Amino acid sequence: MLSVNTIKNTLLAAVLVSVPATAQVSGNGHPNLIVTEQDVANIAASWESYDAYAEQLNADKTNLDAFMAEGVVVPMPKDAGGGYTHEQHKRNYKAIRNAGFLYQVTGDEKYLTFAKDLLLAYAKMYPSLGEHPNRKEQSPGRLFWQSLNEAVWLVYSIQGYDAIIDGLAAEEKQEIESGVFLPMAKFLSVESPETFNKIHNHGTWAVAAVGMTGYVLGNDELVEISLMGLDKTGKAGFMKQLDKLFSPDGYYTEGPYYQRYALMPFIWFAKAIETNEPERKIFEYRNNILLKAVYTTIDLSYAGYFFPINDALKDKGIDTVELVHALAIVYSITGDNTLLDIAQEQGRISLTGDGLKVAKAVGEGLTQPYNYRSILLGDGADGDQGALSIHRLGEGHNHMALVAKNTSQGMGHGHFDKLNWLLYDNGNEIVTDYGAARYLNVEAKYGGHYLAENNTWAKQTIAHNTLVVNEQSHFYGDVTTADLHHPEVLSFYSGEDYQLSSAKEANAYDGVEFVRSMLLVNVPSLEHPIVVDVLNVSADKASTFDLPLYFNGQIIDFSFKVKDNKNVMKMLGKRNGYQHLWLRNTAPVGDASERATWILDDRFYSYAFVTSTPSKKQNVLIAELGANDPNYNLRQQQVLIRRVEKAKQASFVSVLEPHGKYDGSLETTSGAYSNVKSVKHVSENGKDVVVVDLKDGSNVVVALSYNANSEQVHKVNAGEEAIEWKGFSSVVVRRK
């Protein structure tokens, strides 16, 4: 059994695995994919002994029995995602898989008959299908609007067929295989070469579908092209996807939402490979990359939900079916009892042999707390294309988590938000990211597609908590250019007193460079950690700099006086996302630090900030999302934007402090006022010092040299004193 340390240690030398040039499908009996003959025997003998497993199985059985009562319904394809025919075919493929499983475990032939009848109906219909009548613009399908859904149908349905194949007559097998499985495998592979060979989650689903079909049908050719690409050279296919789509830390370049989605084909196909060709040692490939990917997917969450960076729907979390199945497989391999903590939080069990092991271990009380770590997740196949930094302090669901997005673009699903950040605290998202503009499978909202506002708003830089120059998005909104560049990670540090991530972006705009350092600081006299943010920007030409902060909560007050637009609200701008923001208030600010305070649930948050710049034209803008949205596609959001005009240089410095407690039931409030008295910033010879003065007379001194030499001594004159430190950064708390 692989040790947990082996899996998590990203510095371990890669395990060299030789992959045979030609696949040799084993002669295993059926089922032989995700569930094996031995699994069936184990489940049948003991599933009622484990409450979690029995509850899940009985629930699935009840649901399937109700579905079966409706009869075999296989409509001709008509609707796009979210429409009736689309959803019915989705229900059908899940029913085929579940019926096959229940037939194996219970021996009740009604499940075999139902799965068989569904598959025979598809075998009769599929050969007559052309392109879907509501086909998607790219990679259209036949049964579904896009070929991606076709691949998902095959991944599920072939598992159901695997479970019933030994109970079918020869002519029934021939009809099903020649009518639907082989034609669909052909359509997804040789007839869709661009998608099949693509290093992308759509390609992963396609190769998994075709490869799993090959294992069940005993077709070496289907397995080999799935593993090595259509030309069998290894330049495409599953093995190349394992090489390219995950970083050495297990981070998927499109971000957590699509990492979650891609887990299913990766893990299920790998399980099928392990079952049929264990000599490949697929779960050890590339230094256990698939196991790391599952751990990383968990780490990319807070309070049960994934970080909504890039194209992401914010209601997706660790209870998603993809992670339920993946966790069971990884637990079976590692025996890591901290994964049981996640399994219990998921609230459901994978109905597989691996899921039985999870249920058994939970029932035996083996659960240990999962360790949500502060980690740096390198991006790109070699881990050298930027990184995602996750800093955590505290325990449980209410701990604080700071996310610094210093990653590569993330291909077509990426957003133009270099050096963006998010903050979580007290179980909530405090500094927020919009995610994607989409109502998945809600046909009334543009057929469930990504909305136009995904491009006009959600992907634009102004929709994020990062620097905007001259109201233009990063890379001027061009994804091809954006894919060529990534931030430079300058430093990552995780200590007891403070944590730090720092990165530089020099390509987002012509003639502009900006560096951002985010710190999570423990201050003994404060109840909660504080966030310190230092963003320096320099430009060749005088420019307008905007730095948004999207915050979640009800505004309490500002230290600055705002000018309200009483009679009319106007758009903040005309394009690049600005056209979707209503300008509510404006306020001129100067060189002294200012503050905004809001409340969320029972906790207050104060954002103290100061901007160092030669420009005398500084303003704070308060805006709301919703302009130019006639179809009400956009959620409400509020934003504080710090604007500097006609400047070549600016340093945006801020401190975010959680404080106090409000109890509406008891009608009590404590600590409603910020503990931060002022924020001061000094820059000298490319070094920064930030002094956070607290009301109790103490202060926090943050020093940044941007020099990685840990022995190099640095000095900055801050007022009447000289601040000295060694290395890239220093944080000192000085008591009164």
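Our numbering is plain: 1 for the first residue shown, then up by one each step along the chain.
Here the Cβ of each residue, glycine as well, is placed from N, Cα and C on the backbone.
No noted substitution is present; original residues retained.
The active site, proton donor annotation in Swiss-Prot covers Tyr258. For Tyr258 (mutagenesis position), other Cβ atoms within 10 Å of its Cβ number 20. The secondary structure of Tyr258 (mutagenesis position), as reduced to three states from DSSP, is helical.
According to Swiss-Prot, the active site, proton acceptor annotation covers His413, on the basis of similarity to another entry. All protein chains included, His413 (active site, proton acceptor) registers 22 other Cβ atoms within 10 Å of its own Cβ.
As annotated by Swiss-Prot, substrate binding site applies to Lys136, Gln146, Ser147, Leu148, Asn149, Lys198, His202, Tyr257, Tyr258, Gln259, Arg260, Arg438, Glu667, with the evidence given as experimental evidence. Sequence-distant contacts (6 or more apart, same chain, Cβ under 8 Å) of Asn149 (mutagenesis position) comprise Gly81, His86, His89, Lys90, Gly141, Leu143. In the three-state DSSP scheme, Asn149 (mutagenesis position) falls into the helix class.
For His415, Asp433, His464, the entry in Swiss-Prot reads Zn(2+) binding site. Around His464 (Zn(2+) binding site), a 10 Å sphere centred on its CB holds 28 further CB atoms from the protein chains shown.
Among the mutagenesis results in Swiss-Prot, Asn149 to Ala has the note: 1600-fold decrease in catalytic efficiency. The residue drawn here is the original one.
Among the mutagenesis entries in Swiss-Prot is Asn201 to Ala, noted as: Complete loss of catalytic activity. In sequence order, Leu245, Glu254, Tyr258, Tyr261, Ala262, Pro265 are the residues near Asn201 (mutagenesis position), counting only same-chain partners six or more apart with C-beta under 8 A.
Mapped onto three states, the DSSP output places His202 (mutagenesis position) in helix. Using a 10 Å radius centred on the Cβ of His202 (mutagenesis position) and all shown protein chains, the other Cβ atoms total 20. The mutagenesis experiment His202 to Leu is recorded by Swiss-Prot, whose note states: 20-fold decrease in catalytic efficiency.
Under its mutagenesis entries, Swiss-Prot includes Tyr258 to Ala with the note: Complete loss of catalytic activity.
There are 23 other CB atoms within 10 A of the CB of Arg260 (mutagenesis position), with all protein chains counted. Under mutagenesis, Swiss-Prot gives Arg260 to Ala with this note: 2000-fold decrease in catalytic efficiency.
In Swiss-Prot, the entry for mutagenesis His415 to Ala states: 1000-fold decrease in catalytic activity. The structure shown retains the original residue. A sphere of 10 angstroms centred on the C-beta of His415 (mutagenesis position) encloses 30 other C-beta atoms.
Looking at Swiss-Prot, you'll find the mutagenesis Arg438 to Ala noted as follows: 4400-fold decrease in catalytic efficiency. Annotation note: Arg438 (mutagenesis position) sits in a strand segment as assigned by DSSP.
Under the heading of mutagenesis, Swiss-Prot lists Tyr450 to Ala and annotates it as follows: Complete loss of catalytic activity. The Cβ of Tyr450 (mutagenesis position) has 17 neighbouring Cβ atoms from other residues within 10 Å, across all protein chains displayed. DSSP assigns Tyr450 (mutagenesis position) to a strand.
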Same-chain residues at least 6 apart in sequence whose Cβ lies under 8 Å from Arg438 (mutagenesis position): Asp311, Leu313, Lys445, Gly448, His449, Tyr450, Leu451, Asn454
DSSP-derived class (H/G/I helix, E/B strand, else coil) of His464 (Zn(2+) binding site): coil
From Lys136, Ser147, His202, Arg260, His413, Glu667: recorded positions whose CA lies within 10 A of His464 (Zn(2+) binding site): none
Residues within 8 Å of the His415, Asp433, His464 Cβ centre (excluding the Zn(2+) site residues themselves): Ile309, Asn310, Lys405, Asp417, Asn420, Tyr434, Gly435, Ala458, Lys459, Ala463, Asn465, Thr466
Which of Asp433, Glu667, the listed binding-site residues, has fewest other Cβ atoms within 10 Å: Glu667
Residue pair His415 (mutagenesis position), Asp433 (Zn(2+) binding site) - Cα distance, angstrom, rounded: 11
Candidate with sparsest Cβ neighbourhood (10 Å radius) among Lys136, Ser147, the listed binding-site residues: Lys136
Residue among recorded positions Lys136, Ser147, His413, Glu667 with Cα closest to the Cα of Asp433 (Zn(2+) binding site): His413
Three-state secondary structure, which DSSP defines for His415 (mutagenesis position): coil
